[in-house]
Structures are given as C-alpha cells and as structure tokens.
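Peer 1: Sequence annotations record features per position, and here Swiss-Prot assigns domain 'GIY-YIG' to 64-112 based on a curator's inference. Swiss-Prot lists Arg103 to Ala among its mutagenesis entries, and the accompanying note reads: Defective in GIY-YIG domain.
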Amino acid sequence: MEFGDGVSFAVVPTVFKREDYKRTKHDTVFSKWQVLIGSNDWEDFKNGKDGVGRYRVQNLPRKSCPGLYELGVAVIGQEQCRKLEPDIVLASYLGQAESVRSRLQRYGRSGAHLRNVNNLNDCETIESPVKAVTGGLFEDIFSKGGSILYRWAPMGSKREAEATEGMLLSTFDYAWNKGSNGERRQLDLLKKLGDREFMSKRKSGISRMLFPFLRNQVGIRIKGEKHVLKEERKLTCDVDEEKSNNFLTSILKLTRSRPQPVSDRFDEVDGSCSDIVCGVLLEDGGCCIRSPVKGRKRCIEHKGQRVCRVSPEKQTPPKSEIFTGQDHHNHKDSDVVCGVILPDMEPCNKRPVPGRKRCEDHKGMRINAFLFLLNQTDREKTVKDEKPDPESHTESIEEEALTRFCEATTKNGLPCTRSSPKGSKRCWQHKEKTSSDTSPVYFQPEAAKNVACGVKLGNGLICERSPVKGRKRCEEHKGMRIT
C-alpha cells in the first residue's frame with residue numbers, strides 16, 4: 001500500500017494460533033470431537049491387556065470419502081468420557097486426505113509421519129528408529145496424560161479439500177503443522193495443556209451457553225458436504241437407540257422373571273365355581289379338578305408336573321372311542337375303553353393305559369387291526385352270525401351293505417377289505433377276478449377260528465402257530481412278511 005511520500009507498507013494478514021480458540025467459523029462443517037487414541041491405549045496394547053486396541057476403531061468415520069480433518073489433544077477425566085466438550089480440546093493439526101478414514105487408521109496404528117519427529121530437540125526429524133519411538137509427538141502427549149482426538153469435514157473431492165486446507169492454514173497457525181506456519185510448536189502446546197489457568201479460561205460461561213451468538217468466533221467460513229455428516233449422525237443414533245432398547249428389554253425381562261408369591265392354601269372347586277383347574281391326568285384316567293395355587297397353573301399336589309391330556313370340560317371324562325356294530329348295554333357311554341375289535345368281533349372293554357387310547361395288550365394297534373388277520377371263512381362266519389334287528393330292517397340292510405367286503409386275495413396273501421358296491425361281490429380293483437382266485441392260500445379249514453402266523457415254511461407248509469399278543473407273527477417269525 002502506497003502513501004503520499006511514496007513509502008509502501010505490506011499488509012500482513014492476521015494469523016490466529018489455533019489452540020487459543022475453541023470456537024471458529026468453520027465449526028459448522030466439522031463433526032464433533034472423537035477420541036482416536038487414549039492416553040494408555042498404546043501402552044496397554046503393548047502389554048497385552050485384554051479388550052484393548054491400539055486405537056478406537058468404533059469412533060472412526062463410517063464412510064470413506066475425501067475431506068479435511070483436525071487432530072487435537074486433551075486431558076480427559078472419568079466424568080468426561082461419555083461427552084466431550086470442545087472447551088477442553090486444543091486443536092493442533094490440520095490435514096486433508098483422499099480417504100479420511102484410512103488416514104486416521106494410520107495415525108492410530110503407528111502415528112504415521114507425526115510419530116517420527118523429536119520435537120523436544122529443535123523439532124528435527126530423527127532417522128534412528130530407536131529414538132523415534134521415544135521422542136514422537138504422540139508420546140509427549142501421552143506422557144502428560146493426554147489423549148489424541150480428531151474431527152473431520154467431508155468434501156466433494158480431493159482438489160476441493162486441498163484448496164480449503166490452504167485457506168485455513170493461511171488463517172490459523174496449527175502447532176503441529178510445518179511449512180507455511182514455520183516450525184512446529186510442541187513445547188508451546190504441552191505448556192498450555194498442563195496450564196490449569198489457561199484451560200479454566202476456555203470454559204464457557206452461563207451467558208455464552210444460553211446465548212450462542214455471544215461466543216467469540218474467528219476465522220473464515222468454508223463449504224463442505226454436510227449431508228454426509230447427517231447420515232453419519234443418523235447411523236450413530238440408530239446404533240445407540242438399538243443399544244438402549246436392548247438394555248431396556250433386558251431390564252423388562254428381568255422384572256418379568258421375578259418370582260411370584262405362592263400360597264400354601266388351595267380350594268377344591270366344583271364345576272360351577274371356576275373355569276381354572278389343575279388339569280393333570282390322574283391314574284384312573286380322570287383329570288385333577290382342584291384349583292391351582294395362586295400365581296401358578298397346578299395345585300399344591302401336582303406342582304411342576306406336565307399335563308398329558310386335559311379334559312375340555314370339568315368333571316366330564318373323555319368320551320369312549322369304540323368301533324362296534326351292535327349296542328353294548330353293559331357299559332355306560334361315558335366309560336373309556338380300549339375299543340379294539342377282537343377276532344370274535346367283540347370290542348375290547350379293558351381300560352386304556354393312562355395317557356393312551358389302548359390297553360396294555362393292544363397298545364399301538366388300530367381298532368380294526370385283527371380284521372386283517374382273519375381269512376375269508378372266518379369273516380363270512382362272523383358276518384352271518386350277526387343277526388339284524390327285526391324292528392329296524394332298513395338299518396340292518398344298510399349295515400350289511402357297509403360290512404360287505406371284496407374278499408379277493410391280494411398279492412401279499414391277505415384278503416381285500418374294501419367294501420364292494422351294491423349288486424357286486426368285488427371292489428372296483430378286483431371285479432375281474434373269479435371266486436376261485438380268492439380262495440385262501442395259507443389257512444387250513446380246521447384252523448378257521450384261530451389266528452395263525454401264516455408264514456410259508458421251506459417245506460411248502462404254512463406256520464400255524466399263534467402270533468404274539470399285539471402282533472401278526474409268532475415269536476420265531478416276528479418281523480417277516482408273507483411271500
């Protein structure tokens with residue numbers, strides 16, 4: 001600038017020391033401060049402490065994109081671990097990278113180019129690897145109990161990040177940046193980090209916390225990709241919300257699993273008092289109708305037991321499952337019986353095993369299991385022995401039609417049990433066969449009333465031994481088929 005006497009003066013732009021200002025005009029573009037390396041992370045990792053890494057991977061940016069980043073130092077107390085205030089952070093370095101996430105990872109693993117600098121000896125780069133370990137920038141901060149923090153601002157491209165970095169370096173003097181700012185100021189940074197009076201002045205007053213426009217902001221305004229930071233915050237909030245929901249869910253599960261008070265009293269109720277009963281199946285086939293203990297499903301006698309079968313109505317035992325062609329007046333309808341049709345065409349009236357439908361002799365059998373073991377002669381005789389009721393002639397005709405069988409011999413030697421259509425002796429599959437084809441092959445006439453094993457022997461005869469109870473074959477031929 002020239003004046004009247006021809007004397008010119010150079011206008012030197014104002015350069016602010018970055019660590020002296022906690023609020024800047026470019027704060028709106030940057031993210032919040034995050035811990036990159038704790039004060040003891042490297043030492044704990046070197047000693048093999050469980051669950052400790054060299055740096056905080058969980059605090060890195062979730063997306064990899066070009067941008068600016070600032071490194072800062074701070075002494076973090078236990079009460080400040082969860083929420084970091086910018087008042088305690090001294091910004092010390094500004095950089096740019098094609099991938100900010102990858103650059104921060106290199107800082108966390110080894111300190112990158114900032115670790116190989118001995119700042120206590122004229123800030124010169126050290127060639128010896130032994131001295132580099134003991135005299136780096138990060139180690140000096142760790143010795144004072146400080147931690148390394150970062151914040152970043154995403155940019156559209158690397159060229160845009162380089163241009164913005166040059167603008168900020170011409171406005172601020174970062175203690176760790178070297179070049180246009182001159183030499184690194186590590187000693188100055190360490191002195192301010194340990195100065196309690198200096199750090200106390202940085203804390204915001206109540207008036208500035210309530211009225212942000214009163215805060216002293218310096219520097220220049222820059223542009224950045226703010227939508228990337230919004231997506232980052234959204235992902236972080238979703239993760240935090242999921243963690244809090246899982247924590248609340250675990251608390252609710254814990255409260256629900258607390259034991260309920262149990263009373264030793266129980267009352268016997270009848271069918272009209274209450275619909276809630278114990279329901280455990282008793283040995284006599286009935287169900288326990290006592291009122292359960294308060295807060296439980298069973299009475300005091302059956303606590304902890306499972307229900308094999310519960311009656312749908314109280315004091316009403318299950319209906320009997322009987323397959324029979326005639327009435328049985330010697331049993332009540334409500335009695336539970338086995339119901340398997342015996343060879344003499346009478347149902348088994350034994351009481352079933354508790355929890356099952358059949359008695360001990362016929363367990364696992366179907367109702368008409370013995371019907372397949374009868375030959376043609378036995379079945380004809382049993383059908384003829386059934387005399388129809390003269391008073392209900394129409395019903396007897398229908399029953400006779402239902403009990404008419406095809407009687408053709410199948411490939412395995414057993415008679416066909418399909419019902420033949422009205423006016424025909426054979427079913428639809430065996431209507432071409434004659435009566436000679438349906439003659440029994442493996443039963444002797446004199447053993448018509450007895451159920452035999454029926455397996456063909458080597459000499460051409462048929463085994464006529466009585467089968468084992470509940471099976472089709474004798475003890476010697478059990479599991480064999482008729483060929």
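Placement of Cβ uses the backbone N, Cα and C atoms for every residue, glycine included.
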Peer 1: Under a criterion of Cβ-Cβ distance under 8 Å and sequence separation of at least 6, what residues of the same chain contact Arg103 (mutagenesis position)?
Peer 2: Tyr69, Gly95, Ala97, Ala112
Peer 1: Looking only at the domain 'GIY-YIG' (64-112), report the model's average pLDDT.
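Peer 2: Taking every residue in the domain 'GIY-YIG' (64-112) and averaging pLDDT yields 88.
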Peer 1: DSSP on the domain 'GIY-YIG' (64-112): how many residues come out helix, how many strand, how many coil?
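Peer 2: So the counts come to 18 helix, 16 strand, 15 coil.
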